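Q: Pulled from Swiss-Prot, these are the listed features:
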type: MUTAGEN; residues: R476 to G, K or W; note: No effect on viral yield and virus systemic transport
type: MUTAGEN; residues: N633 to D; note: Markedly reduced viral yield and loss of hability to cause a systemic infection in the host plant probably due to reduced RNA encapsidation
type: MUTAGEN; residues: E980 to R; note: Complete loss of capsid assembly
type: MUTAGEN; residues: F1025 to W; note: Strongly reduces the efficiency of RNA packaging. No effect on particle assembly
type: MUTAGEN; residues: F1027 to W; note: Slightly reduced viral particle yield
Amino acid sequence: MFSFTEAKSKISLWTRSAAPLNNVYLSYSCRCGLGKRKLAGGCCSAPYITCYDSADFRRVQYLYFCLTRYCCLYFFLLLLADWFYKKSSIFFETEFSRGFRTWRKIVKLLYILPKFEMESIMSRGIPSGILEEKAIQFKRAKEGNKPLKDEIPKPEDMYVSHTSKWNVLRKMSQKTVDLSKAAAGMGFINKHMLTGNILAQPTTVLDIPVTKDKTLAMASDFIRKENLKTSAIHIGAIEIIIQSFASPESDLMGGFLLVDSLHTDTANAIRSIFVAPMRGGRPVRVVTFPNTLAPVSCDLNNRFKLICSLPNCDIVQGSQVAEVSVNVAGCATSIEKSHTPSQLYTEEFEKEGAVVVEYLGRQTYCAQPSNLPTEEKLRSLKFDFHVEQPSVLKLSNSCNAHFVKGESLKYSISGKEAENHAVHATVVSREGASAAPKQYDPILGRVLDPRNGNVAFPQMEQNLFALSLDDTSSVRGSLLDTKFAQTRVLLSKAMAGGDVLLDEYLYDVVNGQDFRATVAFLRTHVITGKIKVTATTNISDNSGCCLMLAINSGVRGKYSTDVYTICSQDSMTWNPGCKKNFSFTFNPNPCGDSWSAEMISRSRVRMTVICVSGWTLSPTTDVIAKLDWSIVNEKCEPTIYHLADCQNWLPLNRWMGKLTFPQGVTSEVRRMPLSIGGGAGATQAFLANMPNSWISMWRYFRGELHFEVTKMSSPYIKATVTFLIAFGNLSDAFGFYESFPHRIVQFAEVEEKCTLVFSQQEFVTAWSTQVNPRTTLEADGCPYLYAIIHDSTTGTISGDFNLGVKLVGIKDFCGIGSNPGIDGSRLLGAIAQGPVCAEASDVYSPCMIASTPPAPFSDVTAVTFDLINGKITPVGDDNWNTHIYNPPIMNVLRTAAWKSGTIHVQLNVRGAGVKRADWDGQVFVYLRQSMNPESYDARTFVISQPGSAMLNFSFDIIGPNSGFEFAESPWANQTTWYLECVATNPRQIQQFEVNMRFDPNFRVAGNILMPPFPLSTETPPLLKFRFRDIERSKRSVMVGHTATAA
């Protein structure tokens, strides 16, 4: 047990301070269970103390202390402690007093504390040096977490002040300063001006404000009668503060450019470049010193731009990544008093240029570009000075006067070494000139014209012609300057749907025209702007119709002008009853970014205007619509279809059909199939265009569908239509269509178009591009676009409510698998045809087949296959039995204007069933680009194998237009590819079959208007036999039976 004397000695040891304890709890054990006591601010020098962190139950057991023997010393120390308790005013009033009262209780309780042995006490204690180190670390952390301050220097540190004390006092009394009225030479600083937010996108551009908008001088129509004040501002320093919202442990990096938008040259515009991490936590601070003088105007806050780039941003697109604010310090200047930079600014700040303040060891980089002139650059410059005096009216006689051009001064300074004289001047006088002969000046080395005083440069020197005569730039200017043609289209009062109103080559539109840009259109070699068509007409308000203007890259044969065929490349539908004018732009070169008049002439670009839907109410007279053709300053962009790459946006322009709803309360239903890989047409023939043929290359597809719906009747006829996606097994009597996800479109009087978007969430899986024409609607298993009258169709005039639906394109297109093909076609927009191979497979599509004549005229016969245009031409004998299939690969080759890539060909040669010893036949195969006898063969093959043989080879289509080729086009003398087969014994060599497939690098662009492709009802010739009346399902049986019999 402790004695009272021992307890008092503990107090004496406690008052002798050795090391302060901050936030350390000392605890003891006693029988009465007294809790912990905090002795913050106290002292402890005992070597045997048990210390615990503040998170635990802190317990300090006071060990066996050596008690003092002298009672006088004890009472002296007790009185001294009591005096400190009462007189101290700093910390003892709180911490020490609390501890002192605790020790008074401890003195009373020490009598009942157990007596511990010295060994157990030493095993529980720790050295007091640990407590000292923790106190030092706490002090360092407390000092390191101070609030961040602005790093921008003060104006008085950057400039030498020239303002009077009165101006300084007046500035202090004003909350808002009008910069135009501020005293010249007065520095200013604007802090924490919000710039904007950095978004999660590739590039973000933010304006750097120099001052608050309300401090900018406003435009005024009067001038105050006072001395001129501030006219410009010197921008000395800009501090950009970027508060990132990203995670503090992310690897997000940001690149930033401080750009002066006054310059157009990149080398002069970029003022500072810096890269910094975009982690959250402490903000990124960048201090730049532009040292730029800017005039006070309303555009002051738009001059400097901050361009942000996030290369590895993983934040959701469009979200806010960081918030940007700026601090700006500068000085007001005028024509009387300019700014005077301080020595600190010129020697330190201006030399530094820009600096990124680093926090927590972040990786930051900063660069300050410079574009100072060099001696080599100075030599390449040429300074031209040209000053002309105004014209003077001169009196010729009493009844006549004329204007005479005044004198002009021309002065040129050039550093080119090619010129003998870098500096030359000419003064020209226009009056009193005589027709004196030209003479050569040996000093100038030029021919002088004494009449006008001009210096005549020889034509072999390029300086005179470099600025004007060899100008190859595109046509530019206003609509009046770029208008090159105008076309009149007659809208007959008897116009009906399907009528062709205008169909001619685009080049022929210019013939006979005499507008400002007509000559420029015809004579410019390279035109980079798109062609704009503006159509205007004015019809009665109660009438309506629908016209379509379409542009296609070419035509072949007796091509079809059906709306399904012509709208696939560039087209626009227009209802003059709803909209009196319309315009659209197009690129006549679909696989390049430039074109010329000669190019569209020789490639035969076709322009067609047709009537899709006739008059709702016929006008009393014919109507004229005018088309104005011009070149706009909009860069041409190619539209290329890639086989290997899944395109983000696949333009289709597929005409889904014309929907007619009669007036009344009946709920009419119209359905349009989304198996859009095939053509459309009538019985025994089908129409094909390039985009639909291209999409049929895949067996299945999926994507986000974008439809354009156009009102094609009078605006006085109204209806509300519901559009939805469902399968074809729904009958017209099904009354719960709107239980599916649907869109309701209410067409107003002047509502002409609307866009419908069906995302991929509408479809659980992909679906087939083609469906067999014999399959019923209940069994095809593919989605349909439904259009149902929501309420009723009504109007103040008689007539039907007509809608035109066009599938504009597919976003995020995904093609799946290889399409084996279907031969057949339904009516418009139903089903398609054909076989094809996918990019990753070796599936060949049957394209063409030819059988030798049963009774050949000679021992040598030949046939030529046009591999691109899909034609078979027998040579010397017309009794060949030929058949052309309609697979998607053939449809693409025939309907695509421009093609590029590799085509793999498989030629199967089948012979008669004779003995090998009796075989006496050879086949010579020639791959040619032209059938002219002067052209050489590209490849030559010889087949002498008995029975049958298979030949595999490939060829590349590479053309002059960005690698694309237009087969047999007069432009650039382009050719096509032919495969000529010559058989020496046609009685033994009986059949040639050509199969083809595309390589994954194959690409196409542009559409060719083609005639309808016939559908053959005959079975293709069979091996060794020619049965025309058997079913396809029996072919394998017949062939197998024949083989067994043989």
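Quick reminder: no glycine exception, Cβ is built from N, Cα and C everywhere.
So where do these features actually land, and what's packed around them?
A: The C-beta environment of R476 (mutagenesis position), restricted to residues of the same chain at least 6 apart in sequence and closer than 8 Å, consists of T482, G529, N633. R476 (mutagenesis position) falls within neither a helix nor a strand when secondary structure is assigned with DSSP, and so counts as coil.
A simple way to gauge crowding: the CB of N633 (mutagenesis position) has 12 other CB atoms within 10 angstroms, across all the protein chains here. According to its DSSP assignment, N633 (mutagenesis position) is in a strand.
DSSP assigns E980 (mutagenesis position) to a strand.
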Q: Note down the number of other Cβ atoms within 10 Å of the Cβ of E980 (mutagenesis position), including every protein chain shown.
A: 18
